[in-house]
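**Q** As annotated in Swiss-Prot:
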BINDING   P75, G76, T77, G78, K79, T80, T81, V82  ATP binding site
MUTAGEN   Y113 to A  Increases ATPase activity and reduces activase activity 5-fold
MUTAGEN   E137 to Q  Abolishes ATPase activity and slightly reduces activase activity
MUTAGEN   R193 to A  Abolishes ATPase and activase activities
MUTAGEN   R238 to A  Reduces ATPase activity 2-fold and activase activity 8-fold
Amino acid sequence: MSVQTSQQTVNLQTEFKQTQIQEVLDDLDRELIGLQTVKTRIREIAALLLVDRLRQKLGLSSSNPGLHMSFTGSPGTGKTTVARKMADILYRLGYIKKGHLITVTRDDLVGQYIGHTAPKTKQVLKNAMGGVLFIDEAYYLYRPDNERDYGAEAIEILLQVMENQRDDLVIIFAGYKDKMDRFYTSNPGLASRVANHVNFPDYTPEELLMIGKIMLQEQQYQMTPEAEKVFLQYIQRRMEQPHFANARSVRNALDRARLRQANRIFATPGKKLTKFDLVTIQAEDILKSRLFQ
């Protein structure tokens, strides 16, 4: 077919509406605080895939966009949430048949003795076919300091599937950026098959406070203005501590604050309780954290 003389047309707006990917992108905006660079990158990937679909409809050759991805960033920055939305986008655009997300770590793929790794990895891949396989902390698959480690066998099987069955499965490798960079350097064959790299920045203290307020609202709780100020101080201190995990750490802190609130209420058995009493986190419920002692 001559591209220049073809009179075929395709309506971008109609195709865009039919795929309903705008709903997914809107959900992403609504559910995730901040992360503008991540949202922009996901929109770019979605646009590329939609254009590729339109090209195929007009009989043009597919650009064969690489679908395997790398999500890098600290824990609790929304990588799994975005992976779930990406699976939905890929499904709505027809790149995968089912659209489900399977999340695994090294333990789900690698066996402890000879002959155990291949069946474990193949079973995971079988379960993930037609969807997206999200491998968290993927760098733990590769342990060059241990010659008897079976992670390399799992990587080899993943490579074969990424190359030969890329129409049926998308793999997302995830983890800390520095460790993932070393992982790709050590496994160039794998790195060459990962076309889309998305970096997830850490949240700011103010963004984490907003996330915390949303988490509480979803459980029909609220913080007093004074409690919000104290919780912001808590976040700033907690960010300086080891093992900080962004939104995950915020959720854990709020769970403990609700526990202290319940104990505070329980300590006044004679008091008649209002709805406000039951839904409100006070500053003292946060100040009793060890970070303030």
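Using the three backbone atoms N, Cα and C, a Cβ is placed for every residue, glycine included.
Describe each of these features in terms of where it is and what it packs against.
**A** Counting every protein chain shown, the number of other Cβ atoms lying within 10 Å of the Cβ of V82 (ATP binding site) is 26.
Sequence-distant neighbours of Y113 (mutagenesis position): no residue of the same chain at least 6 apart has a C-beta under 8 Å from its C-beta. Mapped onto three states, the DSSP output places Y113 (mutagenesis position) in coil.
Within the same chain, the residues at least 6 positions away from E137 (mutagenesis position) whose Cβ sits under 8 Å from its Cβ are T105, R106, A174, G175, Y176, K179, listed in sequence order.
When secondary structure is read from DSSP and collapsed to three states, R193 (mutagenesis position) falls in the coil class.
Counting only residues at least six positions away in the same chain, the Cβ atoms of F244, S249, A253, L291 sit under 8 Å from the Cβ of R238 (mutagenesis position).
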**Q** Please compare the recorded positions K79, R193 by how many other CB atoms fall within 10 Å of each one's CB, and tell me which has the fewest.
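**A** Minimum Cβ neighbour count within 10 Å, taken over the recorded positions K79, R193, occurs at R193.
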**Q** 10 Å Cβ neighbour count around T80 (ATP binding site)?
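**A** Summing over all protein chains shown, T80 (ATP binding site) has 17 other Cβ atoms within 10 Å.
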**Q** Out of these binding-site residues, T77, T81, which one has the fewest other C-beta atoms within 10 Å of its own C-beta?
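**A** Each of the binding-site residues T77, T81 was scored; lowest Cβ tally within 10 Å is T81.
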